[in-house]
Amino acid sequence: MKKTIQRGLFTGALVLLTAMTSKPAHAAVNYQALVDADVKKFQGYFLKEFPGVKLEDFGDGVYALDEDSRKQWKEMEEFPPYELDVEAGKALFNKPFANGKSLGSCFSNGGAVRGMYPYFDEKRKEVITLEMAINECRVANGEKPYAPKKGDIARVSAYIASISRGQKIDVKVKSKAAYDAYMKGKEMFYAKRGQLNMSCSGCHMEYSGRHLRAEIISPALGHTTHFPVFRSKWGEIGTLHRRYAGCNENIGAKPFPAQSKEYRDLEFFQTVMSNGLKFNGPASRK
């Protein structure tokens, strides 16, 4: 799976971005078809860059690209560092609130609902993420919301992810409002920011598979499949939005709050780009 990556960095990404940013000319437009075309181009970019990697394997991140790293990761997953977090998340999910209900009262299918999130709520005109839904359930039942980046929110999310493994990603974008949120997420993915003037795409498309010091830069395709993650760097489990904030800080950009509209729209776009892959969280990462 190792290979030397040679490419025209800027040109390839610019052509892809241009192809993916066409906007509907009128209201009677098939927004889902526009998005599906984006997905095809986006996934095609990575399949071309890494011809030895199957589409479904991109959910494993950098471990789909490098054989030695994958072997080490597989060994670590035999005794996953997030195992206790999943057990704690299960207990929290089933723990009664003061009113006698629980988080389990808010979610169907016994809580195996990871494949339903994120989605665009047409009544509220906003993206709803799993962590947002968890905290809204607590507040609706008279409980305080969890802190949004780590701790109990990540544990409950990890439990839900664990019992939802194998659910296929199939995020729909059917309305203009949903498409607008999708476009906001796409703009954030490609926009340069911070002291280093870097973008999400700059690292995770143009430089994906390359080494940054001792680490391999992960491909953007499949980014959202495996969260929450237990990162060795953190020494604990954390949410996708915690990772977003860390990326912003790394390039000298002020991070947005976890569960902000900006990060929810970005998660929406990134998850759409992984349509067809399967949710496989929680996971361990360096």
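Each residue, glycine too, has its Cβ placed from N, Cα and C.
The annotation active site, cysteine persulfide intermediate is assigned in Swiss-Prot to CYS247. CYS247 (active site, cysteine persulfide intermediate): 16 other CB atoms within 10 A of its CB, across all protein chains. In the three-state DSSP scheme, CYS247 (active site, cysteine persulfide intermediate) is classed as helix.
Residues annotated as heme binding site in Swiss-Prot: CYS200, HIS204, CYS247.
Swiss-Prot lists ARG243 with the feature substrate binding site. Residue density at ARG243 (substrate binding site): 20 other Cβ atoms are found within 10 A of its Cβ, drawing on all protein chains shown.
Under the heading domain 'Cytochrome c', Swiss-Prot lists 180-286, citing sequence analysis as support.
For the natural variant ALA33 to Lys, the note given in Swiss-Prot is In strain: NCIB 8346. The C-beta environment of ALA33 (variant position), restricted to residues of the same chain at least 6 apart in sequence and closer than 8 Å, is empty. In the three-state DSSP reading, ALA33 (variant position) counts as helix.
In the three-state DSSP reading, GLY44 (variant position) counts as helix. Quoted from Swiss-Prot, the note on natural variant GLY44 to Ser is: In strain: NCIB 8346.
Other Cβ atoms within 10 Å of the Cβ of LEU47 (variant position) number 14 in total over all chains. The annotation that Swiss-Prot gives for the naturally occurring variant LEU47 to Gln reads: In strain: NCIB 8346.
Farthest C-alpha pair in the heme-binding residues CYS200, HIS204, CYS247: 11 Å apart. LEU47 (variant position) has HIS204 as its nearest neighbour among the recorded positions CYS200, HIS204, ARG243, CYS247, going by CA to CA distance. Note on proximity: among GLY44, ARG243, CYS247, the recorded positions of the record, the Cα nearest HIS204 (heme binding site) is that of CYS247.
Cβ environment of CYS200 (heme binding site): MET188, PHE189, TYR190, ALA220, CYS247, LEU266 lie under 8 Å away, each six or more residues apart in the same chain. Counting every protein chain shown, the number of other Cβ atoms lying within 10 Å of the Cβ of HIS204 (heme binding site) is 20. Within 10 Å of the Cβ of GLY44 (variant position) there are 12 other Cβ atoms, across all protein chains.
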